[in-house]
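If you look up Swiss-Prot, you'll see 27-172 marked as domain 'Thioredoxin'. Among the mutagenesis entries in Swiss-Prot is CYS56 to Ser, noted as: Loss of function; when associated with S-59. For the mutagenesis result CYS59 to Ser, the note given in Swiss-Prot is Loss of function; when associated with S-56.
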Amino acid sequence: MKLHGFLFSVLSTCVVILPALAYSEAVTMVKSIEQYFDICNRNDSYTMIKYYTSWCQHCKTLAPVYEELGELYAKKANKDDTPINFLEVNCEFFGPTLCTDLPGFPIIELVKPRTKPLVLPKLDWSSMKFHERLWQRIKTWFNNPKYQLDTSRVVRFEGSRNLKSLSNFIDTVRSKDTEERFIEHIFDDSRNCNEELRSQQLLCKAGKEYYSDTLSKLYGDVNGLEKERRRLEALIKQNGDDLSKEVKEKLKIIRLQLSLLSHIEDQLEDTSSHDEL
């Protein structure tokens with residue numbers, strides 16, 4: 001980020017005055033850098049962001065679709081869903097700061113929740129003079145996690161900008177992220193399955209048992225892992241047509257076991273690739 005862009009960011013801690021437009025309550029217009037990062041760096045919600053300009057024709061076409069999307073998720077949210085924030089960033093005001101790396105407009109991105117709490121540096125601002133505070137802000141800007149967004153948490157939408165495609169995009173990213181977090185929970189010995197939703201606790205316990213009794217003993221055994229994969233895939237194939245509730249529950253556990261096995265294989269592959277380098 002260039003210096004003039006940063007200085008713009010510092011000044012923008014004051015609320016930017018934006019044109020008065022009609023927006024639904026489900027979509028929030030970003031008015032400051034502070035507001036943008038405060039929302040995007042939450043660990044309890046997803047954040048959908050639309051970057052746009054007033055002169056972009058595609059942005060004008062997208063505007064009512066995006067508002068409808070925000071309203072749709074506000075209506076269908078239930079207590080077990082992780083909330084989704086819907087933001088709009090006007091890149092005519094935030095071009096030097098929030099929009100510097102964008103290839104064009106409009107751009108839509110979904111930011112996944114943080115997996116760990118945000119740890120901020122502790123500074124004694126009250127003991128500093130004005131120019132010292134300003135200089136300290138400049139020095140810490142690039143390293144302050146409050147004003148950073150981990151790119152691994154950002155998924156960019158690529159597709160037709162209609163309600164169905166955008167809704168499918170959100171559901172797919174959220175479903176995959178939920179599964180990844182669930183798998184990480186199972187591998188984390190310090191975490192208890194009681195932390196999960198009640199509906200997921202039995203599945204979590206089955207996953208931890210499988211990891212402890214089977215996968216932990218196969219770690220590093222490529223042939224053993226491949227044999228176990230074939231066994232699980234055969235079970236799914238043999239019972240895939242059985243619609244009974246009991247078999248469905250067993251298949252759910254087997255598919256989880258397959259996901260855990262894939263996670264182990266990916267880890268081994270990453271380790272192998274790193275060793276080759």
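Keep in mind that glycine also has a Cβ here, set from the backbone N, Cα and C atoms.
Here the original residues are kept at every noted site.
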Counting Cβ atoms within 10 Å of each candidate's own Cβ, which of the mutagenesis positions CYS56, CYS59 comes out highest?
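Neighbour-count leader: CYS59.
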What mean pLDDT score does the domain 'Thioredoxin' (27-172) have in the model?
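Taking every residue in the domain 'Thioredoxin' (27-172) and averaging pLDDT yields 87.
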Can you tell me how the residues of the domain 'Thioredoxin' (27-172) break down into helix, strand and coil by DSSP?
59 helix, 24 strand, 63 coil
